[in-house]
Amino acid sequence: MKFATGELYNRMFVGLIIDDEKIMDLQKAEKKLFELETIPGSLIECIAEGDKFVAHARQLAEWAKKPNDELGSFMYSLSEVKLHAPIPKPSKNIICIGKNYRDHAIEMGSEADIPEHPMVFTKSPVTVTGHGDIVKSHEEVTSQLDYEGELAVVIGKSGTRISKEDAYDHVFGYTIVNDITARDLQKRHKQFFIGKSLDTTCPMGPVLVHKSSIQEPERLKVETRVNGELRQSGSASDMIFSIPELIETLSKGMTLEAGDIIATGTPSGVGKGFTPPKFLRSGDKIDITIDPIGTLSNQIG
């Protein structure tokens, strides 16, 4: 099941992708098919409803397969809908994991940079932007804008002191994040927040895939292309700290809540890792692909 936040005719809605070609407006479908109005207006609110929401969405998808003269009132072609980030306005900072792939840690320094414990930082919620949106170049403050293709985990059930064994019970699903970074600001300020939190530097999407559709997230492949050139190619199995380990570590003294976003780290091949570095410039297009989530595409303005 692939969920999305769509916009059509200046109206935002929670959508369910059907056959990778159509998108169902869940609120309108519920009203037409069941004469109910129980589905919240934002995906983050839907996530908080947990299994109840997922079961209801699955039921609506099954009903929509039946002959219905009013199908056009809640089912649209995906090509006519603007996809925003699945969670356009997170309620808190995006949790990010640094140097979680051995080769990336080495390209950023040396083997001494391979962490013994998860390196955790955050990005401001105002950084979030969607698939197809323009990313600001921020040329007035940085000359070292860099890309980082990442698998992101979205929490579905709140919890504290979550064990590795129970971690996946607290996951709602998976999406793609581009953790765009101003390397010079990151170095100058000796702390990641400013270099990671420029406006529009957290493209997310294009959809949020429910965990039931991804049985083995550790097998997911991450590929990043810049202007068509393959720059990053890695597997989630190469993470130093697995998704369950990250959830266990983060939740030991901090409550993880439904809708929280964890960007799990990037493989090697970032711009800074090349000699000379290949930083982003105005006009560059970045495509990050993780099947079956899809491809997150953005261009530098």
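Including glycine, each Cβ sits where the backbone N, Cα and C put it.
Just so you know, the substitutions we noted aren't modelled in this structure.
Every protein chain shown contributes to the tally, and the Cβ of LYS196 (oxalate binding site) ends up with 26 other Cβ atoms within 10 Å. The oxalate binding site feature in Swiss-Prot is assigned to LYS99, LYS196, THR266; the stated evidence is experimental evidence.
Proximity of ASP179 (Mn(2+) binding site) to non-local residues of its own chain (separation of 6 or more, Cβ distance below 8 Å) is seen for CYS96, LYS123, GLU148, GLU150, LYS196, THR201, CYS202, ALA263, THR266, given in sequence order. The feature Mn(2+) binding site is assigned by Swiss-Prot to GLU148, GLU150, ASP179.
Annotation of the mutagenesis experiment GLU30 to Ala in Swiss-Prot: Impaired subcellular localization without affecting the enzyme activity. DSSP assigns GLU30 (mutagenesis position) to a helix in the three-state reduction. On its own chain, GLU30 (mutagenesis position) has LEU36, GLU37, THR38, ILE39, HIS56, LEU60 as residues at least 6 apart in sequence with a Cβ closer than 8 Å to its own Cβ.
Under a cutoff of 8 A between CB atoms, and with a sequence separation of 6+ in the same chain, the neighbours of LYS99 (oxalate binding site) are ALA105, MET108, ASP113, ILE114, PRO115, MET119, ILE240, GLY265. Same-chain residues that are not part of LYS99, LYS196, THR266 yet have a Cβ within 8 Å of the Cβ center of the oxalate site turn out to be CYS96, ILE97, GLY98, ASN100, HIS104, MET119, PHE121, GLU148, GLU150, ASP179, THR181, PHE192, ALA263, GLY265. Of all Cβ atoms in the shown protein chains, 26 besides its own fall within 10 Å of the Cβ of GLU148 (Mn(2+) binding site). The secondary structure of GLU150 (Mn(2+) binding site), as reduced to three states from DSSP, is extended strand.
The maximal spread of the oxalate binding site, taken as the longest Cα to Cα distance among LYS99, LYS196, THR266, is 14 Å.
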